[in-house]
Amino acid sequence: MSCTRMIHVLDPRPLTSSVMPVDMAMRICLAHSPPLKSFLGPYNGFQRRNFVNKLKPLKPCLSVKQEAKSQSEWKSPHNQAKKRVVFADSKGLSLTAIHVFSDLPEEPAWDLQFDLLDLNDISSSLKLHEEKNLVFDFPQPSTDYLSFRDRFQKNFVCLENCSLQDRTVTGTVKVKNVSFEKKVQVRITFDTWKTYTDVDCVYMKNVYSSSDSDTFSFAIDLPRVIPTEEKIEFCISYHANGRIFWDNNEGQNYRIVHVQWKPDGVQTQVAPKDCAFQQGPPKTEIEPTVFGSPRLASGLFPEWQSWGRVENLTSYR
């Protein structure tokens with residue numbers, strides 16, 4: 001096909017005799033022939049679709065979970081500081097004062113002090129155990145010094161002091177210094193002299209030196225179980241110069257008896273089961289007075305001499 005025929009197809013209008021290339025290009029651009037529009041139609045639709053797609057917003061490549069946002073919103077109220085209102089006085093101190101009140105009234109300090117008489121009753125009621133129901137049935141020999149001195153001069157041996165504590169009998173014995181070699185023993189029985197035991201005494205150095213007397217000590221453990229019908233008695237023997245001197249408490253022996261404690265604190269001797277208790281003549285007992293006195297001190301602590309016995313305070317001679 002020649003160029004002239006092509007131009008007639010695009011534009012049927014008449015052409016000049018001379019056709020320039022510019023004229024042909026202008027006709028092609030300005031021509032509205034149906035074949036060209038139909039040819040360019042699909043391309044225009046593709047451009048419009050591309051333009052619409054370019055206007056759409058792009059999706060982000062990172063996705064944020066909604067849970068993190070909800071948790072942050074849930075925690076945010078706690079992070080906020082709570083508002084507080086504090087009232088103060090003129091000096092800036094708090095107006096709040098706390099006072100604690102007790103339903104029970106406080107007792108004065110003087111009510112906490114023990115009454116000596118009540119304390120004595122309590123201690124007496126506690127002595128109901130078997131280990132505490134043994135006592136001496138004789139006064140301390142050194143309490144009456146005049147009698148002790150006479151017996152010492154006559155028998156050459158005499159029990160000086162004796163104590164019973166934790167089922168152990170301890171004491172001291174005074175002997176006359178008749179020879180250098182001496183032997184002092186305590187003969188004791190726990191079954192009314194069916195059997196007996198001789199316990200050696202130990203020499204003690206005299207605190208107050210005396211050339212005519214010596215002091216010995218002893219300690220005897222009592223059996224754990226002693227029948228109440230059996231008698232517990234002991235005496236002192238002194239061996240010197242081939243002779244034996246005895247101190248048997250003027251023939252009565254030194255006895256340890258079972259006693260029964262009563263709620264009022266009074267001690268009564270337990271009678272044997274096989275025979276009635278023979279009560280002897282009443283003995284002179286020391287009655288304790290309130291808050292202590294010379295009489296009470298001499299009864300509880302015989303080694304403490306009082307002004308009432310100042311006439312008896314002489315040496316062991």
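The backbone N, Cα and C atoms fix where each Cβ goes, glycine too.
Although substitutions are noted, the structure shown does not include any of them.
Annotated features, as they stand in Swiss-Prot:
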MUTAGEN   V85 to A  Abolishes binding to PP1 but has no effect on binding to glycogen synthase, glycogen phosphorylase or glycogen; when associated with A-87
MUTAGEN   F87 to A  Abolishes binding to PP1 but has no effect on binding to glycogen synthase, glycogen phosphorylase or glycogen; when associated with A-85
DOMAIN    149-257  domain 'CBM21'
MUTAGEN   D247 to A  Abolishes binding to glycogen synthase and glycogen phosphorylase but has no effect on binding to PP1 or glycogen; when associated with A-250
MUTAGEN   E250 to A  Abolishes binding to glycogen synthase and glycogen phosphorylase but has no effect on binding to PP1 or glycogen; when associated with A-247
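Helix, strand and coil counts under DSSP for the domain 'CBM21' (149-257) come to 7 helix, 59 strand, 43 coil. A sphere of 10 angstroms centred on the C-beta of D247 (mutagenesis position) encloses 25 other C-beta atoms. Residues belonging to the domain 'CBM21' (149-257) score a mean pLDDT of 92 in the model. In this structure the alpha carbons, written CA, of D247 (mutagenesis position) and V85 (mutagenesis position) are 95 Å apart. Sequence-distant neighbours of E250 (mutagenesis position) (same chain, 6+ apart, CB under 8 A from its CB) are R151. Look at F87 (mutagenesis position): DSSP puts it in coil. Counting only residues at least six positions away in the same chain, the Cβ atoms of S94, L95 sit under 8 Å from the Cβ of F87 (mutagenesis position). Cβ neighbours within 10 Å of V85 (mutagenesis position), excluding its own Cβ and spanning all shown chains: 4.
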